[in-house]
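Novice: So Swiss-Prot lists these for the protein:
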MUTAGEN   S178 to G  No effect on nuclear subcellular location. No effect on splicing enhancer activity
MUTAGEN   S191 to G  No effect on nuclear subcellular location. No effect on splicing enhancer activity
MUTAGEN   S194 to G  50% redistribution of subcellular location to the cytoplasm. Complete loss of splicing enhancer activity. Loss of colocalization in viral replication centers
MUTAGEN   S198 to G  No effect on nuclear subcellular location. No effect on splicing enhancer activity
Amino acid sequence: MAPKKKLQLPPPPTDEEEYWDSQAEEVLDEEEEDMMEDWESLDEEASEVEEVSDETPSPSVAFPSPAPQKSATGSSMATTSAPQAPPALPVRRPNRRWDTTGTRAAHTAPAAAAAAATAAATQKQRRPDSKTLTKPKKSTAAAAAGGGALRLAPNEPVSTRELRNRIFPTLYAIFQQSRGQEQELKIKNRSLRSLTRSCLYHKSEDQLRRTLEDAEALFSKYCALTLKD
């Protein structure tokens, strides 16, 4: 605002009424001037504000964004975007009834037996791979049944070996005939057991020949007993 002008009082007039009238006119003139100056300053400020508003771009009116509406479409979109978990299956408790458990055990028993048999077969196949092997024990009857040849020392004479190979089949035949017989037969007070020992331990050809003759006689005696029965 423009600075106010200092009032310069004129010299007092001679007439008092003229003095007061002139004072009132001066006061009114000053007030009018002050009002005009105020209005001019207001007009200048308004024009400056308009110029500034014309130069700066008008800001876009930002409208408040609407609140998210909970609708059926929104819920469907949420469900489609999120992966659906598989439905939980009901836990089935085992049936403890005696009739069902018995039938299940009967059905599973053959499968368990087959599994045990296969495991035993594989274990038997793996046994030869072990370092320590046990030799099977061969009985005299099995040796006689395996072709009638007795395996003895390699330095044994051929004659005694042939006699032993003839005695053992005869002893095996006596063993077959004596099965089921209540009475044990003997020949010259010699039974099947004594003839078997003689065949195993005698080394002379004469002893083995007499053992062969006694074995044949005992075999014929058992055959005659079975024919009578």
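A Cβ is built for glycine as well, from the same backbone N, Cα and C atoms used for every other residue.
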Novice: Sort S194 (mutagenesis position) into helix, strand or coil using the DSSP assignment.
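Specialist: Note: S194 (mutagenesis position) is helical by DSSP.
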Novice: Are there any residues at least 6 positions away along the chain from S198 (mutagenesis position) with a Cβ closer than 8 Å to its Cβ? List them or say none.
Specialist: R190, Q207, L208, T211
Novice: Do you know offhand how many angstrom separate S191 (mutagenesis position) and S178 (mutagenesis position) by C-alpha?
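Specialist: Roughly 11 Å, rounded to the nearest whole number.
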Novice: Could you measure between S194 (mutagenesis position) and S178 (mutagenesis position) for me? Cα positions, answer in whole angstrom.
Specialist: 15
Novice: For S178 (mutagenesis position), which DSSP three-state class applies?
Specialist: helix
Novice: Output the one of S178, S194 that, of all these mutagenesis positions, has the highest number of other Cβ atoms within 10 Å of its Cβ.
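Specialist: The residue with the densest Cβ neighbourhood is S178.
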